[in-house]
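Trainee: In case it's useful when we look at the structure, here is the feature table from Swiss-Prot:
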- Cys43, Cys48, Cys51, Cys73: [2Fe-2S] cluster 1 binding site (BINDING)
- Cys112, Cys115, Cys147, Cys149: [2Fe-2S] cluster 2 binding site (BINDING)
- 256-263, Phe336, 346-350, Asp359, Leu403, Lys421: FAD binding site (BINDING)
- 228-413: domain 'FAD-binding PCMH-type' (DOMAIN)
- Cys535 to Ala: Slows the conversion from the dehydrogenase form to the oxidase form; when associated with R-992. Abolishes conversion from the dehydrogenase form to the oxidase form; when associated with R-992 and S-1316 (MUTAGEN)
- Cys992 to Arg: Slows the conversion from the dehydrogenase form to the oxidase form; when associated with A-535. Abolishes conversion from the dehydrogenase form to the oxidase form; when associated with A-535 and S-1316 (MUTAGEN)
- Cys1316 to Ser: Abolishes conversion from the dehydrogenase form to the oxidase form; when associated with A-535 and R-992 (MUTAGEN)
Amino acid sequence: MTADELVFFVNGKKVVEKNADPETTLLVYLRRKLGLCGTKLGCGEGGCGACTVMISKYDRLQNKIVHFSVNACLAPICSLHHVAVTTVEGIGNTQKLHPVQERIARSHGSQCGFCTPGIVMSMYTLLRNQPEPTVEEIENAFQGNLCRCTGYRPILQGFRTFAKDGGCCGGSGNNPNCCMNQTKDQTVSLSPSLFNPEDFKPLDPTQEPIFPPELLRLKDTPQKKLRFEGERVTWIQASTMEELLDLKAQHPDAKLVVGNTEIGIEMKFKNMLFPLIVCPAWIPELNSVVHGPEGISFGASCPLSLVESVLAEEIAKLPEQKTEVFRGVMEQLRWFAGKQVKSVASIGGNIITASPISDLNPVFMASGAKLTLVSRGTRRTVRMDHTFFPGYRKTLLRPEEILLSIEIPYSKEGEFFSAFKQASRREDDIAKVTSGMRVLFKPGTIEVQELSLCFGGMADRTISALKTTPKQLSKSWNEELLQSVCAGLAEELQLAPDAPGGMVEFRRTLTLSFFFKFYLTVLQKLGRADLEDMCGKLDPTFASATLLFQKDPPANVQLFQEVPKDQSEEDMVGRPLPHLAANMQASGEAVYCDDIPRYENELSLRLVTSTRAHAKITSIDTSEAKKVPGFVCFLTAEDVPNSNATGLFNDETVFAKDEVTCVGHIIGAVVADTPEHAQRAARGVKITYEDLPAIITIQDAINNNSFYGSEIKIEKGDLKKGFSEADNVVSGELYIGGQEHFYLETNCTIAVPKGEAGEMELFVSTQNTMKTQSFVAKMLGVPDNRIVVRVKRMGGGFGGKETRSTVVSTALALAAHKTGRPVRCMLDRDEDMLITGGRHPFLAKYKVGFMKTGTVVALEVAHFSNGGNTEDLSRSIMERALFHMDNAYKIPNIRGTGRICKTNLPSNTAFRGFGGPQGMLIAEYWMSEVAITCGLPAEEVRRKNMYKEGDLTHFNQKLEGFTLPRCWDECIASSQYLARKREVEKFNRENCWKKRGLCIIPTKFGISFTLPFLNQGGALVHVYTDGSVLLTHGGTEMGQGLHTKMVQVASRALKIPTSKIHISETSTNTVPNTSPTAASASADLNGQGVYEACQTILKRLEPFKKKKPTGPWEAWVMDAYTSAVSLSATGFYKTPNLGYSFETNSGNPFHYFSYGVACSEVEIDCLTGDHKNLRTDIVMDVGSSLNPAIDIGQVEGAFVQGLGLFTMEELHYSPEGSLHTRGPSTYKIPAFGSIPIEFRVSLLRDCPNKRAIYASKAVGEPPLFLASSIFFAIKDAIRAARAQHGDNAKQLFQLDSPATPEKIRNACVDQFTTLCVTGVPENCKSWSVRI
């Protein structure tokens, strides 16, 4: 049977594909076939939004053109027949930016830029549907988009200028409702704006591209069945119900796909293959919406976005009593997923997928929704009850049946309904527990006639509490019923200690908490229905427990110092210059590694990794791999021409030989003609193992004495004397979990052999060109000078590409050497997370001695980190943790020790802060316990113990230019700390089940590589005869704005406009022997190198300037050229006077320190563990800022990354050492809605730093730790909750990091948690272990 042609439009151009493969996604087609690389691959599972595009089609049922956003990484091209696709390239370019592109660029909303095109397209789609959106609609548009760099504030602030309801004016003062005016401090004068909205192009909806007329002409043409055949899969697009039922009768195993949001993931990540896929999306009956007498019936193919809009309309016009169920469904849909998923995911698919943690199925089950099932010749209606899901991922449907529709019922008089969900993150997250709850009372009474309590996340399917609910019938809605239900649920809803998903006590407690919320909500509604006399009055302190999550309108302030009035307009230092690549990033023109056009004879590589934590390799079978079309070769350690040993300490291998030491250890690599064939072949490689004992956790390592190197120690004073003189001594321990970098662009390399003298060129996404070069050269057995490494830009790095990127690059270089052809590999997100390691988990055991006044006199901390299977940078990271164990406090008698645990996990590595945040969190943890034990305000104890100017640290470095007290006092004042503390106490008295916390935290962060010789930077400056300047330096651009700052430095040094200066890339053949772009020091080191090179040029131009004092610049340059004077210069800088000895505790490890203070307020839900970040005020000393926009962006971005570290991001490993959390669906980084509602950042004024270029300071890492103010505010709120339930206010309790909903809920001990205590049998292995 012949296949049909696929016809669709992309950016107005017609595309006819004669060989459409159902396995090809729109993303792959756009990038590889059409060369449209603006759309990015961030995760491949619809979780990050980097691949967002807009789809436009004529909707025959609504009789209109509709526009909606989709994830191109999940959309099969076969689903796009007769639609129009718009990508970021289709709406504007750098010659003429669309207003959406312009505003994100000019409001500084693009740092690394990898997420930017997807965010642009989400906003563009909103504006196509709603040219004048509200602020809330704008925020909701980004629920399916993630950004790891910016902290989201500048994106939202830029796009709020489109809003009709008080769009931000950016501080221009033209808006009477301006957020800055509303919250303006009296203590500091307002800065100029970071951007001026008046400069923005207005949005003109009439100028948008039209829907293709050819597609519009087809609207009345009957749709016909289509067939597309790929290499392994056939896709049939059914156009009528009859065709569909016939197909299902003939092929009962055929998969029905509408949005591909589930099947696509199963095929990609679970290696499932469905040879026949049938798409029923066109069938009218499956898309119909029917308003019946008992409810609204939705066809099974109706997208969830349509369900949402229909129910919203009904809720607006129907009586409240009739829409109880509708509002429950809407509450679940609110947090269900991003717009991209809801636009295509069908209501029927959501039901039939039968997920045990479905958001919607418990709601449908509790509501008694009716399902209509049809097959050829039969039709039946069933109620969705406990029998509908007979087992894991199973339904009552017969193989030949399909779901035709679902009827969501109207609620009756006396019926109440609520829906609940708790996840790690509110937006776009998989639930831990979901629930639908319904009660129907006998008319005019509070006696229960029907009660339905349904749950997801409590079994292998959606369940109903069938033992508990019948016992409540005919009971009155009162305290007695509450106790009965809670006892019943605790008994009925048991979970095994090793239940998949873990968090057993938390999940069990949530079922009771949800019912308690439902009980209170119903009680409240009964009171409004004049039944208060029967049921009793709701305690007013309980009322807030019934409130659904509401977010106040955001308010943001950014304060910075203006440049001097006499500064030349051409001198851009100190001005908020946008990132130089922002326009290219916003238009999709910025080129990342995988965007480089493919070579004609290019091959693709996929890694083959270990599935065991520690084992001998007994055999490798490649026979199945070789059968895959396009297979070229399989590489192992035997193929390495020179040295298989690699890594910073030669303790790693290019490929594992004989033995593997972690899950994810690279054993070999498959090379094939396409990425898809390479991946299939890699999965076909079968490896057998002989398991060896594995060490997974820090505790395992301690028990087995498994460490790297000797103990590291810093000691000062007389510890014994200090403890003996102390009034109080407190001991304890703190565990700090690891963190995944989650740069949006995964590791990527293209290796191109040059065919002579062993030369090779590598295009790499790396922070470390030098080590990439030397590791490849060593592996191949050639001198470094034969290997050129080039980096244009990275889509984020954060330390994750400092050393670990080399494991990919080295394998690629071997493949290119072996085949003699260019080879490319961009890791999939799950591979990247599995292989590359992350932030080190820490365990600290501390003992602190202090006086009754709160003065700390003695401290001892033993630090243990989980280093993983190789040493990598673990020792330097532990050293920095010890250097920062004091944070900002003078402790006369102190000892800090550090051990790095050698475990069978992927090697952990550098991550923004480099051990500093772990050391400082421990310091603030015991400091908070000192304050509690003394009964003193924490802020007083912190201030009392703080260093002063000229003090020596515990490692004997003198503090000079110590601005921290200024930052502290300014933050106390600008945050109105003392007044707000009283307000928090008042709120906590008035609310039993919601509590607020407030905390202020300082940071002191040392700037320099602690390995002295790394503190060097270089630059190369070429001046061309037209006066243009090409600048190269040793640092790489990963979104932090380094290139922009270097151009600003060169501009001031040469006294020419920034427009004359260009940076193309970083490469080993321009600036050699570079230090990694890390340690926050790159602007300092390379900036000074740039300055030196520019000075050399200026000296050479001096004679020509004297001859022509008025210039212009171009004349001096031409005169120098014609006089045969070199117009090329290098510059070099090394940081002076560095070097510390652990043996003698002397010398300076740091050139200077950066300081900052943050005050944060949170509100926790004691029943669910949920929290919201109400407000954060930050005062940061960045010296004389080179670029306030970039520096504020770094402060906000680092803070939000720290927010993830301390409250949200949690890695789950199995007891066998296998990572569970391998993508955005299971690993949650902060989203748009996670940031503080009020976010106020102030750069300290008048604090020039004499030790760095143009008096600036480092900013990349220091602000991250300030997010611990959120952690400690949460702990403050938990303490208030525990005090309410009988805990002594001075009683200490352990709260490990991150403070996830699970930890918050479990710490808020109450009558519900005590019912759900779950013992763990001795030999039971839990689902995940604390590594």
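Yeah, the Cβs are placed from backbone N, Cα and C, and that goes for glycine too.
Unsubstituted: the structure retains its original residues.
Provide an account of the burial state, proximal residues and distances for the features listed.
Mentor: The 10 Å shell around the Cβ of Cys51 ([2Fe-2S] cluster 1 binding site) contains 28 further Cβ atoms across the protein chains shown.
Look at Cys112 ([2Fe-2S] cluster 2 binding site): DSSP puts it in coil. Sequence-distant contacts of Cys112 ([2Fe-2S] cluster 2 binding site), defined by Cβ-Cβ distance under 8 angstroms and a gap of at least six in the same chain, are Arg148, Cys149, Tyr743, Leu744, Glu745, Arg793, Met794, Gly795, Gly796, Gly797, Met1038, Gly1039.
In this structure, Ser346 (FAD binding site) is part of a beta strand by DSSP. When other Cβ atoms within 10 Å of the Cβ of Ser346 (FAD binding site) are tallied across all protein chains shown, the result is 29.
All protein chains considered, the CB of Cys992 (mutagenesis position) has 20 other CB atoms within 10 Å.
Summarising the environment of Cys1316 (mutagenesis position), the number of other Cβ atoms within 10 Å of its Cβ, over all protein chains shown, is 23.
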Trainee: Least buried of the binding-site residues Cys43, Cys73, Leu403, going by other Cβ atoms within 10 Å?
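Mentor: If we count Cβ atoms within 10 Å for the binding-site residues Cys43, Cys73, Leu403, the smallest count is at Leu403.
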Trainee: For Glu262 (FAD binding site), write down the residues of its own chain that are at least 6 apart in sequence and whose Cβ falls under 8 Å from its Cβ; none is a fine answer.
Mentor: Ala345, Gly349, Thr353
Trainee: Averaged over the domain 'FAD-binding PCMH-type' (228-413), what pLDDT does the prediction give?
Mentor: 96
Trainee: Given a separation of at least six residues and a C-beta threshold under 8 Å, show me what packs close to Cys48 ([2Fe-2S] cluster 1 binding site) in the same chain.
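Mentor: Set apart from Cys48 ([2Fe-2S] cluster 1 binding site) by at least 6 residues yet with Cβ under 8 Å, we have Gly42, Cys115, Gly118, Asn145, Leu146, Leu744, Pro1224.
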Trainee: Only counting partners 6 or more residues apart, tell me which same-chain residues put their Cβ under 8 Å from the Cβ of Gly259 (FAD binding site).
Mentor: Leu74, Pro303, Val341, Ser343, Val344, Ala345, Ser346, Gly349
Trainee: Taking DSSP as the reference, which of helix, strand or coil describes Cys48 ([2Fe-2S] cluster 1 binding site)?
Mentor: coil
Trainee: Please report the Cα separation of Cys147 ([2Fe-2S] cluster 2 binding site) and Cys51 ([2Fe-2S] cluster 1 binding site) in Å, rounded to an integer.
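Mentor: Cα of Cys147 ([2Fe-2S] cluster 2 binding site) to Cα of Cys51 ([2Fe-2S] cluster 1 binding site) measures 13 Å after rounding.
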Trainee: Suppose we draw a 10 Å sphere around the Cβ of Cys149 ([2Fe-2S] cluster 2 binding site). How many other Cβ atoms does it contain, all chains included?
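Mentor: By my count, 30.
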Trainee: Taking Cα atoms as reference points, rank the binding-site residues Cys43, Cys51, Leu256, Leu403 by distance from Cys992 (mutagenesis position) and give the first.
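Mentor: Checking each of Cys43, Cys51, Leu256, Leu403 against Cys992 (mutagenesis position), the shortest Cα distance is to Cys43.
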Trainee: Going by Cα-Cα distance, pick out whichever of the recorded positions Cys43, Cys51, Cys73, Cys1316 is nearest to Leu256 (FAD binding site).
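Mentor: Checked the recorded positions Cys43, Cys51, Cys73, Cys1316; minimum Cα distance to Leu256 (FAD binding site) goes to Cys73.
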Trainee: Can you see whether DSSP assigns Cys43 ([2Fe-2S] cluster 1 binding site) to helix, strand or coil?
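Mentor: DSSP call for Cys43 ([2Fe-2S] cluster 1 binding site): coil, neither helix nor strand.
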Trainee: Give me the sequence-ordered set of same-chain residues, not including Cys43, Cys48, Cys51, Cys73, with a C-beta within 8 angstroms of the centroid of the [2Fe-2S] cluster 1 site's C-beta atoms.
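Mentor: Those within range, site residues removed, are Leu27, Lys40, Leu41, Gly42, Gly44, Glu45, Gly46, Gly47, Gly49, Ala50, Asn71, Ala72, Leu74, Gly118, Arg829, Pro1224.
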